[in-house]
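**Q** To start, I am sharing the structure in question, which I have written as structure tokens.
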Amino acid sequence: MPRYTESEWLTDFIIDALDSGRFWGVGWLDEQKRIFTVPGRNRRERMPEGFDDFYEAFLEERRRHGLPEIPETETGLGCFGRLLRTANRARQERPFTIYKGKMKLNRWIMTPRPYKGCEGCLVYLTQEPAMKNMLKALFGIYPHDDKHREKALRRSLRKKAQREAARKQAAAVATPTTSSAAEVSSRSQSEDTESSDSENELWVGAQGFVGRDMHSLFFEEPEPSGFGSSGQSSSLLAPDSPRPSTSQVQGPLHVHTPTDLCLPTGGLPSPVIFPHETQGLLAPPAGQSQTPFSPEGPVPSHVSGLDDCLPMVDHIEGCLLDLLSDVGQELPDLGDLGELLCETASPQGPMQSEGGEEGSTESVSVLPATHPLESSAPGASVMGSGQELPDLGDLSELLCETASPQGPMQSEGGEEGSTESVSVLPATHPLESSAPGASVMGSSFQASDNVDDFIDCIPPLCRDDRDVEDQEKADQTFYWYGSDMRPKVLTATQSVAAYLSKKQAIYKVGDKLVPLVVEVYYFGEKVKTHFDLTGGIVICSQVPEASPEHICQTVPPYKCLLPRTAHCSVDANRTLEQTLDRFSMGVVAIGTNMGIFLKGLLEYPAYFVGNASRRRIGKCRPLSHRHEIQQAFDVERHNREPEGSRYASLFLGRRPSPEYDWDHYPVILHIYLAPFYHRD
């Protein structure tokens, strides 16, 4: 998390020099991407007049802020580059050196930083911790610093050395009649004690859960249940959750941080590739052999029809529609649903059965391309693949390839098999909101069972699929945009369990993050539909425009920005502007397999309507001002009473009343769980 620093004068000096244009070789190369150039020294050519003016002005500004003089052996160019890197104000852009005629220029890309006097930066620094704290409170997970583990390891090694020294000293003064067997027994007991002490120090967090009745889902083994079997399915991006694998976890996952996602280097940024073993995702359950499909052999019982993943496919289509509307392109013809399933990157190639009919794809990873604040031309390379990202005109080429060693498995009948492992990466939405009135792609199925199938394909947040004997002391992992969250102390878990036990309205929080869909209405007219792939979002209005070096001008993928559009009425425009200005802090929304949870960051009243409260189903409830977690939608209650609303409504500006129509309220937000949005 970036914090305020004392080097803001450096950024102010650079921005003033770039905007004024009074120095030779200093200017914006791409202002939207924050890439600028400064003069570089070419020792083979005669430097033009005024080459050193920029660096002399930089040294003068440095003296004015009380910094010491540079050594005689250092130049202004070297001091400028060193200060940029140490203050983390900019980094070198590749290629670093370009030429303007015969003169050399150095390229830098500015790193966005928070500013003390900027209200938007304050909002940015408030929203991300609020999101993380809400996730910690809901799931009873607290961040774990690796330094604590390193300290525990060093402490255990130090104690081990002390015990070894004491044992040698005792052996030196012992009588010669001591038998070798006794020494071996003493040494064995000492090593067992050391090993036990070390394990107690290293795994105290993982074994410290006490609220087993509330968090028992974190410790139970997954039960295979067809398409939703967590032993064979990856996540529909729960960005915090580890990829489940029947093999041992190879290492922590790496996810782009919000700051990294907003620093493109050119073209479409590369999607994030998770460094995990895909072979582990395809490993069969315990007691089953890994045999490929064949026309003669039986079809495994855990394979279901492709219709089970239709809700997920519709959500992916909606996300791509939202992405294409943001970059100003039309949605291509999707064609047959089979085009949505990508080919595998297998060295043997696809396995064809009789008739060349398509079968089941055991692991599919759909990666919607992230894009910068402005629309870019396609053609950026995909990270880790060495290939260029194709044009968005063909949807099938957008889909990533799997790493299955057998390739796509085929079967008879020409029916498409089930997608057993699907992974979707979050898309970074640009600062400009999508065009009002964007159409939403509907689905063509009616079965309510697909809602459960959609949720079942998402694995639990906190589970390591290791051996049964190692499950009790397994390191509980939980990732959220690159932040490693693990159980830290026992008292913290106890306090969270006690807090949730007192909240009668929140008796179940679930164990899976489920994507959300947000519909935005201004005076009864729908202006935007936001498709989320993270399971946790911050809904807020756009912050005021500022210089591109401000961190508030970056839009992380977990943020849903309300567009600023004009209304036909002058009074309505004024009311809408006032409402959006007061909604800059926003509301945090978390979707799980048990419902939708809200936490308001606002300082003025807001109201929501949902079915979570048994006594106030369909009635207005005020959103708490104390950053308190409130449940707005309950999945189990909706399943028992399906005639109710499928979403939670959030009203801004006016208190909802039955005597007013929708066009009376400035802003109304409908928040859906993705499977309920695509169900009808």
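Counting begins at 1 with the first residue displayed.
Cβ coordinates are placed from backbone N, Cα and C, and glycine is handled just like the others.
Copied straight from Swiss-Prot:
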- Arg82 to Ala: About 50% loss of transcriptional regulation and DNA-binding (MUTAGEN)
- Arg85 to Ala: About 50% loss of transcriptional regulation and DNA-binding (MUTAGEN)
**Q** Taking the Cβ of Arg82 (mutagenesis position) as centre, how many other Cβ atoms lie within 10 Å?
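**A** Taking every protein chain into account, the count is 12.
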**Q** Around Arg85 (mutagenesis position), how many other CB atoms lie within 10 A of its CB?
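**A** 13, counting other Cβ atoms within 10 Å of Arg85 (mutagenesis position).
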**Q** According to DSSP, folded down to helix, strand and coil, what is Arg82 (mutagenesis position)?
**A** helix
